[in-house]
Amino acid sequence: MLSMFMCNNIVDYVDGIVQDIEDEASNNVDHDYVYPLPENMVYRFDKSTNILDYLSTERDHVMMAVRYYMSKQRLDDLYRQLPTKTRSYIDIINIYCDKVSNDYNRDMNIMYDMASTKSFTVYDINNEVNTILMDNKGLGVRLATISFITELGRRCMNPVKTIKMFTLLSHTICDDCFVDYITDISPPDNTIPNTSTREYLKLIGITAIMFATYKTLKYMIG
């Protein structure tokens, strides 16, 4: 599944990406947007599920709104608590993975459609990703994998399975190669003891991936 997607020259292209991207939140704010009435809203949890099937009363809509608000506030609070170093990794992952998703949107959509018709477990995905990363040491593969897995969780899996997948995949993706790439990209931090630099970077890298991909859940609250 993923191996076909990686064949679309992404590995060669992503290594050369250098582009400043404005803050995601400011880009997504539309002050002129008029919110429709609840009965006219279409909630899309994934490619095959219409959330309207589960929201039949005004109470359901209000509860969904409250649940979304509380989850978003918790996520914002988590970001505020993260160390500066972790935030810098999140920024890097956001910039590069958003670039991949935008430039290869068509290729990714094809793979998402294929994946949505398959039956697979979290461990199936992890095993396939692990094989791909063992055979390909480039940064592009890792960034493309993060982008793909994030969107896959949004489209094809329920929140519980998504959390499990993100937890497992973040450890798989944050191998020594990924830590080396992130170290080269990010500015040096002289406050980290040399003896624990690699372990620290790997831990922070996992945290950054978990946070970046965890944002997917705000689209899947159910």
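Heads up, the Cβ atoms here are built off N, Cα and C, so glycines get one too.
Those substitutions? Not in this structure, it's all original residues.
For reference, Swiss-Prot has these:
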{"type": "MUTAGEN", "residues": "Val100 to Phe", "note": "No effect on the binding to host BCL2L11"}
{"type": "MUTAGEN", "residues": "Val100 to Ala", "note": "Complete loss of binding to host BCL2L11"}
{"type": "MUTAGEN", "residues": "Ile125 to Ala", "note": "Increased binding to host BCL2L11"}
{"type": "MUTAGEN", "residues": "Ile125 to Ala", "note": "Complete loss of binding to host BCL2L11"}
{"type": "MUTAGEN", "residues": "Val129 to Leu", "note": "No effect on the binding to host BCL2L11"}
{"type": "MUTAGEN", "residues": "Gly140 to Phe", "note": "Complete loss of binding to host BCL2L11"}
{"type": "MUTAGEN", "residues": "Val141 to Leu", "note": "No effect on the binding to host BCL2L11"}
{"type": "MUTAGEN", "residues": "Val141 to Phe", "note": "Increased binding to host BCL2L11"}
{"type": "MUTAGEN", "residues": "Ala144 to Phe", "note": "Increased binding to host BCL2L11"}
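Positions of Swiss-Prot features highlighted on the structure.
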residue: Val100; record: mutagenesis position; CB count, 10 Å: 22
residue: Ile125; record: mutagenesis position; CB count, 10 Å: 24
residue: Val129; record: mutagenesis position; CB count, 10 Å: 24
residue: Gly140; record: mutagenesis position; CB count, 10 Å: 21
residue: Val141; record: mutagenesis position; CB count, 10 Å: 23
residue: Ala144; record: mutagenesis position; CB count, 10 Å: 28
Where Ile125 (mutagenesis position) sits in the secondary structure, as DSSP reduces it to three classes: helix
From mutagenesis positions Val100, Gly140, Val141, the one whose Cα lies nearest Val129 (mutagenesis position): Val141
At the Cα level, what's the spacing in Å between Gly140 (mutagenesis position) and Val100 (mutagenesis position), rounded? 9
Ala144 (mutagenesis position) to Ile125 (mutagenesis position) - Cα separation in whole Å: 14
Nearest-integer angstrom distance between the alpha carbons (Cα) of Val141 (mutagenesis position) and Ile125 (mutagenesis position): 15
Pairwise Cα distance for Val100 (mutagenesis position)/Ile125 (mutagenesis position) [Å, integer]: 20
